[in-house]
Amino acid sequence: MLCGGWKRSRRSPEESRVSAQVAAPLAFPPSPASSDSSTKRPGLRALKKMGLTEDEDVQAMLRGSRLLKIRSRTWHKERLYRLQEDGLSVWFQRRIPRAASKHIFFVQHIEAVREGHQSEGLRRFGGAFAPACCLTIAFKGRRKNLDLAAPTAEEAQRWVRGLAKLRARLDAMSQRERLDHWIHSYLHRADSDQDSKMSFKEIKSLLRMVNVDMNDMYAYRLFKECDHSNNERLEGAEIEAFLRRLLKRPELEEIFRRYSGEDRVLSASELLEFLEDQGEDGATLACAQQLIQTYELNETAKQHELMTLDGFMMYLLSPEGAALNVAHTCVFQDMGQPLAHYFISSSHNTYLTDSQIGGTSSTEAYIRAFAQGCRCVELDCWEGPGGEPVIYHGHTLTSKILFRDVIQAVRDHAFTSSPYPVILSLENHCGLEQQAVMARHLRSILGDMLVTQALDSQNPEELPSPEQLKGRILVKGKKLPAARSEDGRILSDREEEEEEEEEAEEALEAAEQRSRAKQISPELSALAVYCCATRLRTLDPSPGPPQSCTVGSLSERKARKFTREAGTSFVRHNTQQLTRVYPLGLRMNSANYNPQEMWNSGCQLVALNFQTPGYEMDLNTGRFLINGQCGYVLKPAYLRQLNTTFDPECPGPPRTTLAIQVLTAQQLPKLNAEKPSSIVDPLVRVEIHGVPEDCAQKETDYVLNNGFNPCWEQTLQFRLRAPELVLVRFVVEDYDTTSPNDFVGQSTLPLSSLKQGYRHIHLLSKDGASLAPATLFVHIRIQNS
């Protein structure tokens, strides 16, 4: 429980006098709603707080624009697009009426806005429109790009500039400001007659919108407590008072009282005591004073180095108060070690936007992968018409894209999110002539980015480091002299994969159509400098020095077999050489495997289908969330030491205890926005992903009919043997008695980057988009034996 005793005040008389002036708690920063024009148009309150109500571009977006939506050479449809007054969403007209939620998209879900013919769709289908009139809105997750053409270049620019301003303001918002923004957008929607007054019926509608099923009698009592005019309508300050009551955080108030005592403000020394109890390493009085200056809202309190409840809540909702160590969100690891010492974010079938049977191939898939920090992408290369190689999933109905278009996308987008090296994993099915074309395109398009020879002064027995290869692109491919099969043929890349899969999947042997044998062109072979592709059939050490520049490829099944039968040998192999693991060919729907199993053995290039959401991609996102999301994460020391004895199947006795007290959640999303009476019954599951003996999951009870501020106060405890490898996945589900629970949100974090104490967990959707302001509030304790 959160209950705790009072603390005696240790302040001077002057501090006590000031504390009495500033102690009154607020739920928000003071609202200007009752004293300005936003009272007349309450929906504009959000834009006013963003400082954008007078912006000409935003004003034009509020009025709306008729833009052409472009899908093909013949499909050009005019649609009305209009920014909503909440500043968070854009409404658009549809030819076929659908549910209201299907007529909007949210600014926070936008990945990028590109001008001109920068998207694949506009390059192919936008020739009839001037580039200056065109723009592309690219979304996070699986939502398709929106390719648009405006009547004039100026109107296109207004949307490009306006969306950029809105995204920048949204990114700069604190969690508390997002909450304020969020609740007022629902308030505007609940005000059915738009008279800036709220009847009890409208208040009940608001409560259902924000996922609260409140007893009518209790809701009416709250309503009447705020109805100071006694006219059965709330307006202005009365509405703000109601929202303050609604958004109270009793559990935070209890923690605050423990440290602040009777006068309800924290001095710098009391805040320092809280930080020390939190386990903040190196916390000092100066740190506490700086936090007060950063997060306190009351200027009088700030001047006297005091923190009110509002400032305390602002701090706990900030990145500094979150569960993820904010120091780990930038590049903090040693980037000067050999490539084999890092986990490297890797994609399989990167070109696909859907399944590998009939999905679409697109350069946009590469752009999205790079935006997510991916550093190793796959190019499945086949003979194309007109002497130009194409990329697609061979012998299927997937569409085809030109090899050169993909290389241009690599050139333009490989280093937008990370400066560290990119590996192009070539699956080569082309003849000698088109292989030579591939080599020419790689050299001419990538230029100096492409690594074409070994680095000067580099130890030939060791791979270079990410730091040495900043801004460079490596080719993973076959190197002459090529490996030969038992009958002496030179194998194609796909045959190698098939040979391994046939060993494990003999039932498919008759159905497999084997690629014809092909040689490797000298031009393409010369580009495989540090990533020479080879089959990894055995872990027996070969005579002579280690072949550090070879990359062993193997299926998920073969990797599991190595881990089970020769765990330590596999780990040692991966201390010096790169290993790429790919999904079995049986996964026709582009499903993923559990990457944690491969990371446990030190495999660096664990390739997943980035286009397929699920817990596997959640783990991948969590693994690479740290170190600036640069796509490289340093492996634990026992996965880097040449003579390591670590075996993921036998990791030794437990040496760490993790205790997570799940306290509350805030503002969970509705699962069915079109059904007001649909309220979630949330439960929280905490999953541990690590070596097999560490894997576990435990969950709380469910809370009936409350997605707004459910409370659990339940502790879940885990004993861990290899904590450095552990990922902790927090999952919120809607409990269902008759069918599987429905997913609400999740967050996956590396244990090594978790901070102890009272922390907020910021939840993500199934596609990885932010669900702000939805959070979990937990207490974390990590004890090492």
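Yeah, the Cβs are placed from backbone N, Cα and C, and that goes for glycine too.
Assigned with DSSP, the residues of the domain 'EF-hand 2' (214-249) fall into helix, strand and coil as follows: 21 helix, 2 strand, 13 coil. Marked as domain 'EF-hand 2' by Swiss-Prot: 214-249.
Taken from Swiss-Prot, the feature Ca(2+) 2 binding site applies to D227, S229, N231, R233, E238, supported by sequence analysis. Sequence-distant neighbours of S229 (Ca(2+) 2 binding site) (same chain, 6+ apart, CB under 8 A from its CB) are E235, E238.
Positions annotated as domain 'PI-PLC X-box' by Swiss-Prot: 333-478.
Under the three-state DSSP scheme, H393 (mutagenesis position) falls in the coil class. According to Swiss-Prot, the mutagenesis experiment H393 to A carries the annotation: Loss of phosphatidylinositol 4,5-bisphosphate hydrolyzing activity. In neurons, generates supernumerary protrusions.
Positions annotated as Ca(2+) 5 binding site by Swiss-Prot: D734, Y735, D736. The secondary structure of D736 (Ca(2+) 5 binding site), as reduced to three states from DSSP, is coil rather than helix or strand.
Within 10 Å of the Cβ of D227 (Ca(2+) 2 binding site) there are 19 other Cβ atoms, across all protein chains. Under DSSP, residues within the domain 'PI-PLC X-box' (333-478) fall into helix, strand and coil as 44 helix, 31 strand, 71 coil. Ranked by CA distance from R233 (Ca(2+) 2 binding site), the recorded positions H393, D734, D736 have D734 at the top as the closest. Summary: among the binding-site residues (E238, D734, D736), the fewest other C-beta atoms within 10 A of the C-beta are counted at D736. Of all Cβ atoms in the shown protein chains, 17 besides its own fall within 10 Å of the Cβ of R233 (Ca(2+) 2 binding site). When Cβ neighbours within 10 Å are tallied across all protein chains shown, the highest count among the recorded positions N231, H393 belongs to H393.
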